[in-house]
Amino acid sequence: MANNEDKLRDYLKRVTAELQQNTRRLREIEGRTHEPVAIVGMACRLPGGVASPEDLWQLVAGDGDAISEFPQDRGWDVEGLYDPDPDASGRTYCRSGGFLHDAGEFDADFFGISPREALAMDPQQRLSLTTAWEAIESAGIDPTALKGSGLGVFVGGWHTGYTSGQTTAVQSPELEGHLVSGAALGFLSGRIAYVLGTDGPALTVDTACSSSLVALHLAVQALRKGECDMALAGGVTVMPNADLFVQFSRQRGLAADGRSKAFATSADGFGPAEGAGVLLVERLSDARRNGHRILAVVRGSAVNQDGASNGLTAPHGPSQQRVIRRALADARLAPGDVDVVEAHGTGTRLGDPIEAQALIATYGQEKSSEQPLRLGALKSNIGHTQAAAGVAGVIKMVQAMRHGLLPKTLHVDEPSDQIDWSAGTVELLTEAVDWPEKQDGGLRRAAVSSFGISGTNAHVVLEEAPAVEDSPAVEPPAGGGVVPWPVSAKTPAALDAQIGQLAAYADGRTDVDPAVAARALVDSRTAMEHRAVAVGDSREALRDALRMPEGLVRGTSSDVGRVAFVFPGQGTQWAGMGAELLDSSPEFAASMAECETALSRYVDWSLEAVVRQEPGAPTLDRVDVVQPVTFAVMVSLAKVWQHHGITPQAVVGHSQGEIAAAYVAGALTLDDAARVVTLRSKSIAAHLAGKGGMISLALDEAAVLKRLSDFDGLSVAAVNGPTATVVSGDPTQIEELARTCEADGVRARIIPVDYASHSRQVEIIEKELAEVLAGLAPQAPHVPFFSTLEGTWITEPVLDGTYWYRNLRHRVGFAPAVETLAVDGFTHFIEVSAHPVLTMTLPETVTGLGTLRREQGGQERLVTSLAEAWANGLTIDWAPILPTATGHHPELPTYAFQTERFWLQSSAPTSAADDWRYRVEWKPLTASGQADLSGRWIVAVGSEPEAELLGALKAAGAEVDVLEAGADDDREALAARLTALTTGDGFTGVVSLLDDLVPQVAWVQALGDAGIKAPLWSVTQGAVSVGRLDTPADPDRAMLWGLGRVVALEHPERWAGLVDLPAQPDAAALAHLVTALSGATGEDQIAIRTTGLHARRLARAPLHGRRPTRDWQPHGTVLITGGTGALGSHAARWMAHHGAEHLLLVSRSGEQAPGATQLTAELTASGARVTIAACDVADPHAMRTLLDAIPAETPLTAVVHTAGAPGGDPLDVTGPEDIARILGAKTSGAEVLDDLLRGTPLDAFVLYSSNAGVWGSGSQGVYAAANAHLDALAARRRARGETATSVAWGLWAGDGMGRGADDAYWQRRGIRPMSPDRALDELAKALSHDETFVAVADVDWERFAPAFTVSRPSLLLDGVPEARQALAAPVGAPAPGDAAVAPTGQSSALAAITALPEPERRPALLTLVRTHAAAVLGHSSPDRVAPGRAFTELGFDSLTAVQLRNQLSTVVGNRLPATTVFDHPTPAALAAHLHEAYLAPAEPAPTDWEGRVRRALAELPLDRLRDAGVLDTVLRLTGIEPEPGSGGSDGGAADPGAEPEASIDDLDAEALIRMALGPRNT
């Protein structure tokens, strides 16, 4: 019975244990299934110039509206697309949206993608790559560290047709092979995984508008199931064409103004937008364990489908309610636990009420009136970013949690009356609401909705990051707080940008801990080729180092081979060396203590006492002190290097330095090394001191030996370099040698020692050293040891007492040692000493690095040396001087991508005339970080100084001198006042706030007269208009911009640019102004508006066959000012020919004008009635009288204002009278006409402007200003609702505008004259399309663009593809298509290189390889192809590798293997291979005649020998009897029917040479 009870008890125990185990497993499974997921990194690109999550927060917290007009750089027919009629086929009634105006920008080089492949890539792929990299960096993770990991990649997107409508472009052979991977949607995720080298799940999700939130849901599920441990989740949308606008216009789904008015009564549709957002997520438990900063937590998510509901694209309320409840269940939360919902909120009349009712039915039923559910919509700020909408909403809510504020929802006139708001407690965020942390210990929570037009719905529940556990205080770094801030980049330009970003970060983040930031920079940033390090012990010191080029350690990491430690001999010592490190470096102090113990057996003094210079301690003047101390310092510094991760692959010692090298190599124990250095130095002190000397000469060894022939007491002691030789011996002869060298101009330096190492004098201590060093126990080195005594590697235990005598007696071969090591692949030589003495003798082909320096023996110098090593490519372990990672890493700037524009050009057919049409457009700029100014600035003001503006300049760091320049101040008076200001330091910049042309001209002239060369900025208000929604430009102020464009050409050295402010600049606008003045944008024509910074661009204005908006024909009376001049008469003829009944031609001379009579007859013959009137068009009374006299039966219907006065003088000699004359007829006349005809119904009001006002023209400053006035006047009339068209003409053929000397000038520079008939056809088109402005010019961009920018680079022309291409063309490099074949079969390019001297061939061949590689990849310059960078990193794939092989095969005249590029993986390696194969000099010829024959034969193909009739003779010389009929007999004829000499003709030149000059057959 008892036995059964025991069995039952055991059974119950077992079952209970199993139940407990199963319960625990179920609990674990349940926990994993619902485990929260941490968001640890975020990145985005959104409308309004948003380039980061912080930018997004600034936008929404500031109630920013990011909606803008259509982009003008994508080939869209911006004007032709618009039609207010929603039924107009192929048109849209909406012409605004949320755009990424830099969507075409991409740093292809950074990602190792060739320009050609980048051009073929959907911009969505490029944005996804960029933001993915930034999201990882923002998490404090080095993206390259993820290679080989199971990172998941989940990206939402949809096909937007980047290549649609680009037929001609995509058929380009250059893009073949790239279009599939470039356009296919699956590559959105696949390319990210490929670039990062990850092998986890990679999925592209297309559920339309809900794509990115579905992607996040899938990422969460994958993490919970263990399919990956970390994941990227996000979405992207770019609209390369306007198809979406057209399609949704037919459905009447768009907001007319492009703005989503979410949940508002005024809602009228959604505003399409673009964007990209990426999150880096991992399981919460992993994030905590890995020490990653947690931004927020995904508590739960759900996805469902509408199914067969009210329509395929219609939203379905019940499905939305279900997905919300499922997400809450997944989060294990109740509706009342959520504070706010970031709604889908598109602003449609159908969708918003359905969504609101679903929210009210779920959340709204469990919220109180005191704590209602808040409802917001990011789309009201940026529009509907489609596949990126969900992730954008998540980023907004994460930022709201972090900042404790719920932003306002814009454009709500009142909450929608289509929603029953009383049915639940949901409150629309019509104003911002504080969102503080909860006092009851609860957590803030938000939910985000995203509903796809496809019917797929997603809902995600977010929670604020859990409270961070108190971490132990950050340990102060060893060494007194001196830390490195390393930064690196792929290119020098990117490095400079990185440095600038980090400097701005240090300046703006006063709370940053330098050591924590250093740890983050080391751990979370990829170490790239171009490197810099700031070293300092405080934020201020590091900031200052970043701001000053001389404060940084810089270098490159290319061609890193093996590392050798170099230990010098005497001469590195200085009093106090190493003392600071005893206190700041534990590793150094510990090693010195070991040395102290070892040395103490042989010396009666204390190592530490000597180093610290304690009273009574011996000095370094004694050889028996200095050598042991130097040894101890060197081996201790070696320990420090090794502690920081630098392990030598070899050691080299110079003289006594070989003792330290032997110890570090393991060839001597520390005790034996101490014995050698102490006892040998004692012997030197006892027997050699005072009897010798040493001298260093700047000569090679041979030259020194020649000089020593006259000195029997001297010998070469050491050969340190090609021109660095040391001599030792008799001190008297040393002095005599020094005198003779000085007399001969040879640099000589007597070394401060009184004994002669490496000379015959040493022989007297040979016996003593043999005795005292007997019993040494040398070992085989475990670190390779190269002996400068033997000139070879030491591999056996041979460093006995005899060796150390010989080391002291014989010559030191340091230079040959370095040469040998360099051949063996050693590239970096670290001189381990208290002061570098050998580094400067190293050849330029290797990198020499020091350790300490004289009087710089502390931690700062040590860290700087470590920084120099890292900057030059070595891997440094910074951990010993940095705090341990805590997970609280600072938000450092992410990589400063250096982008270029990649965008397929539209293939829409264009007429030849379209090539003449241009417009001005404004490109939104992405605002850079906080800028600052420095130095003295002069600010010219009118009567009332701009206090706020001046305050902004001062707050940015500028020292401001204000100078008032009134209308009555002439140039002389201004120059005198400027001269009086020029005392003390010079000026950094000049700002003109003048708003009138006359004082502005005087100001520019006075600056030159006063000799002030500081760059001048002209700051205006309302001088330009950046688009349809902007206020029209003020014509008078527009003249300042016309003038400025000419100053830029006439005085490029002292011109900075033009900046236009809004009428009422706020703090943000003034901050943008500072950014512009700092030069950070790189732009020189900038407009600042509430939407940000805009840069002026010239762009093509093709009509693309667009239908005219009206059928314009002249009729009635047409008034032509300047009507008897060349341009006016052309216009008159055209008007008469096309139906004008009455032509009223106005000029100053009237009928007395030359040719007036003939013109009248010609026009009359065309059927028009002609009136020629003498009248000053600038006289309003005279013009009023003239207009009143126009017959009622032919009313005035059109005006053509061609009148103007020539103005071709440089600005420096332009006086007030010239200004009045030029402006009189042109601008005053136009203003009079505008004023007198206001309200008169006209069909056309044409202003003849000029290209001078568009891009400037030298010596036409006032003329350009006048034309800018006309362009602005036309826009002002349009804004008033009256017709106006300004045409900025180029050069006309025949008599007319711009003739004479200027004609030839502009033709030479690429402005070709236009035929008047064709020019007038362009005028007719502009009128038929009712255009406000168009520039018409025939430009040869290959000539004009370089000429226009030769003295001053300008981005103005960047919007014209031909100009951009002309400016990007490499200059002075071999042409990539050079296939001209030289007589040898080589290309002419290689033949030219062959003709160069041998030392110049290698670099020339490398340039040729880089040039061809650049051409294959699509780069504009070989500079973009780094010599040492792998072809795979440069963007080569199998296709482009074969293309490069083909080009180089043509160059060398021989077919190269298909694997050539991959067999020689860098341009430098490939160039070296080609040099050896095709350019290496032949083996030295045994005789001169043989060399001449070889060269002659190498240059002559066999056909030439045969044709010359000498082939038989050459063959006979080789011992071969030619066959009959070979065609090579002297004077003989070939047999036409004979077989060709295949065996001979197939020989290459080298084979023929071997045949001719090889052994003779006997």
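Note: Cβ is positioned from N, Cα and C throughout, glycine not excepted.
Feature list (source: Swiss-Prot):
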{"type": "ACT_SITE", "residues": "HIS344", "note": "active site, for beta-ketoacyl synthase activity"}
{"type": "ACT_SITE", "residues": "HIS384", "note": "active site, for beta-ketoacyl synthase activity"}
{"type": "BINDING", "residues": "THR1124, GLY1125, ALA1126, LEU1127, SER1147, ARG1148, SER1149, GLY1150, ASP1176, VAL1177, LYS1226, TYR1248, SER1249", "note": "NADP(+) binding site"}
{"type": "DOMAIN", "residues": "1403-1478", "note": "domain 'Carrier'"}
{"type": "MUTAGEN", "residues": "GLU735 to Ala", "note": "Exhibits 10-fold reduced formation of the 10-deoxymethynolide macrolactone"}
{"type": "MUTAGEN", "residues": "ARG747 to Ala", "note": "Exhibits 5-fold reduced formation of the 10-deoxymethynolide macrolactone"}
{"type": "MUTAGEN", "residues": "GLU768 to Arg", "note": "Exhibits a reduced formation of the 10-deoxymethynolide macrolactone"}
{"type": "MUTAGEN", "residues": "HIS1137 to Glu", "note": "Exhibits 2-fold reduced formation of the 10-deoxymethynolide macrolactone"}
{"type": "MUTAGEN", "residues": "ARG1308 to Glu", "note": "Exhibits 8-fold reduced formation of the 10-deoxymethynolide macrolactone"}
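Annotated features taken from Swiss-Prot, shown on the structure.
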residue	record	contacts (Cβ under 8 Å, 6+ apart)
HIS344	active site, for beta-ketoacyl synthase activity	CYS209, GLY351, GLU355, ALA377, LYS379, ALA389, SER449, SER450, PHE451
HIS384	active site, for beta-ketoacyl synthase activity	GLY98, CYS209, SER260, PHE270, GLY271, PRO272, ALA273, THR346
ARG747	mutagenesis position	LEU697, ALA698, CYS741
THR1124	NADP(+) binding site	LEU1145, SER1147, SER1149, GLY1150, ALA1153, PRO1154, GLY1155, ALA1156, LEU1159, ILE1172
HIS1137	mutagenesis position	SER1166
LYS1226	NADP(+) binding site	ALA1203, GLY1204, ALA1205, TYR1263, ALA1266, ASN1267, HIS1269, LEU1270
SER1249	NADP(+) binding site	ASN1267, LEU1270, ASP1271, SER1286, VAL1287, ALA1288, TRP1289
ARG1308	mutagenesis position	ARG1343
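Taken over all pairs of the listed NADP(+)-binding residues (THR1124, GLY1125, ALA1126, LEU1127, SER1147, ARG1148, SER1149, GLY1150, ASP1176, VAL1177, LYS1226, TYR1248, SER1249), the Cα spread reaches a maximum of 22 Å, rounded to the nearest whole number.
Distance from the CA of GLU768 (mutagenesis position) to the CA of ASP1176 (NADP(+) binding site) is 114 Å. When secondary structure is read from DSSP and collapsed to three states, ARG1308 (mutagenesis position) falls in the helix class.
Taking Cβ-Cβ distances under 8 Å and a sequence gap of 6 or more within the same chain, the neighbours of GLU768 (mutagenesis position) are SER683, HIS687.
Regional average pLDDT for the domain 'Carrier' (1403-1478) in the model is 80.
Neighbour counts of Cβ atoms within 10 Å were compared for the recorded positions GLU735, ASP1176, and the top value is held by ASP1176. With respect to Cβ neighbours within 10 Å, the binding-site residues SER1147, SER1149 differ, and SER1149 shows the lowest count.
Secondary structure at GLU735 (mutagenesis position), as computed by DSSP, is helix. As a summary of secondary structure, the domain 'Carrier' (1403-1478) carries 53 helix, 0 strand, 23 coil according to DSSP. You'll find the Cα of ALA1126 (NADP(+) binding site) roughly 89 Å from the Cα of GLU735 (mutagenesis position). Under the DSSP three-state reduction, HIS384 (active site, for beta-ketoacyl synthase activity) is assigned to strand.
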